[in-house]
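What Swiss-Prot annotates here:
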- CYS333: active site, thioimidate intermediate (ACT_SITE)
- ARG435: active site, proton acceptor (ACT_SITE)
- SER331, ASP366, GLY367, GLY368, GLY389, GLY390, TYR413, ARG414, GLY415, MET416, GLY417, GLN447: IMP binding site (BINDING)
- 119-178: domain 'CBS 1' (DOMAIN)
- ALA251 to Thr: In MPA-resistant strain; decreases the K(M) values for both substrates. Decreases sensitivity to MPA 4-fold, but increases sensitivity to mizoribine monophosphate 40-fold (MUTAGEN)
Amino acid sequence: MVFETSKATSYLKDYPKKDGLSVKELIDSTNFGGLTYNDFLILPGLINFPSSAVSLETKLTKKITLKSPFVSSPMDTVTEENMAIHMALLGGIGIIHHNCTSEEQAEMVRKVKKYENGFINDPVVISPEVTVGEVKKMGEVLGFTSFPVTENGKVGGKLVGIITSRDIQFHEDNKSPVSEVMTKDLVVGKKGISLTDGNELLRSSKKGKLPIVDAEGNLVSLISRTDLQKNQDYPNASKSFHSKQLLCGAAIGTIDADRERLDKLVEAGLDVVVLDSSNGSSVFQLNMIKWIKEKYPELQVIAGNVVTREQAALLIEAGADALRIGMGSGSICITQEVMACGRPQGTAVYGVTEFANKFGVPCIADGGIGNIGHITKALALGASCVMMGGLLAGTAETPGDYFYRDGKRLKTYRGMGSIDAMQQTNTNANASTSRYFSEADKVLVAQGVSGSVVDKGSITKFVPYLYNGLQHSLQDIGIKSIDELRENVDNGEIRFEFRTASAQFEGGVHGLHSYEKRLHN
């Protein structure tokens, strides 16, 4: 018997269940054991929209929302201020490592917060008596030569002019006070002006800076044309709702010295703190969460790492605003091998998120992210964001210098549990010994390795590649947003398929003598 083609979809109801597996059937360890991202696929859905219509907005914590689900890992070969700045500009967030002194880490946070301000509340200000020569020297140090001039040389003083590079470029007498050459006919904005109106006034005035003054003419802040250009180039930038500054995260440990470290980070403008531990279910972390919530109730706290719902429950109950999932799944991590402790990442992500999402606590899948497909799978299993170390390693924004080996341009990438990282700084400032509870150990036991990765170029190209690729991936599944993805996974509409070893081989490049794998143009 041949069925009528015009009624093909109606015959689907004759099947006892939909094609593929539900997420609960997939994550059934009695059938498949622990799963990694490579062990399964997501079945495709109906496409009736362009990939550009897919929203990647997601929750980082209970109170912080990002335009893209990308977080850079707090590793000393991945995230310092340069990476954090560009991750925020591209819609994600960077978590600055703490394998350094507290002063150094706070200064990195400060640089991120000052990098792009809607209103620059603490601009460099000079007095009328400052000489042209002094301004030129300031320009060499600071990288710019445009400064507001107030009567007392401070923010809050009466604005009397602005000195710019054009004013001093061809002025040969370096002893002249800036009062003789500064621009006195100024276009200003009044205190209380909106950022939108301020930017429009700056645009129409064709000036480089727009001073904001109060009713008495005292300088209160500044808007910069360079910041306006950045706003145009990075429309998805992650910014504070109140200050319009870039969002910035930083990691700390759970020892007493980290409480003083956090004080300095908060003073620098920190938005979210990550409690950095290989095993988050410790009394040290529970006590740290409670202390932070008492002293800084508005500061968002990401706790972890965890891989079981029992671990998650302790941290949620203590007050965590988000959880970080993963133990031993990173490319440079050997925790599972050395400690016999951990969990396959796919199983861990679903096990924890299924529980944590009931309490409105977002989860970050940390480790094992090697490509766009892994990101999609982590989100499908319930994660709100993915934390990336190895995937971002080797980009221009990571710390360190490039070097050449065997004709390849490389950068160092190491695990925070590697011996190199553990010996980087003294005990009190070392993130690695704290992270792996090794501060008092005479013999350090490595839980990570040191290596090198090939140059990936700038994340200003690489992260947009991840963003667009993720949009296309969700389009193939027939989903328009991360929230819709989670909803349809939970209700069984989105289906999965377990992959055998031969299926994984089939899904990769095969049968070629040679090939070139270019990820993007």
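Quick reminder: no glycine exception, Cβ is built from N, Cα and C everywhere.
Here the features listed in Swiss-Prot are placed on the structure.
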| residue | record | Cβ neighbours (10 Å) |
| --- | --- | --- |
| ALA251 | mutagenesis position | 27 |
| CYS333 | active site, thioimidate intermediate | 25 |
| GLY367 | IMP binding site | 28 |
| GLY389 | IMP binding site | 25 |
| TYR413 | IMP binding site | 23 |
Mean pLDDT for the domain 'CBS 1' (119-178), as a whole number?
-> 85
DSSP puts the residues of the domain 'CBS 1' (119-178) at 16 helix, 14 strand, 30 coil
Those recorded positions, out of ALA251, GLY367, GLY389, TYR413, that come within 10 angstroms of CYS333 (active site, thioimidate intermediate) at the Cα | GLY367
Rounded to the nearest angstrom, how far is the Cα of ALA251 (mutagenesis position) from the Cα of TYR413 (IMP binding site)?
-> 18
Rounded to a whole number of Å, the separation of the Cα atoms of ALA251 (mutagenesis position) and GLY389 (IMP binding site) comes to 14
TYR413 (IMP binding site): secondary structure state under DSSP, collapsed to three categories | strand
For GLY367 (IMP binding site), the three-state DSSP class is coil
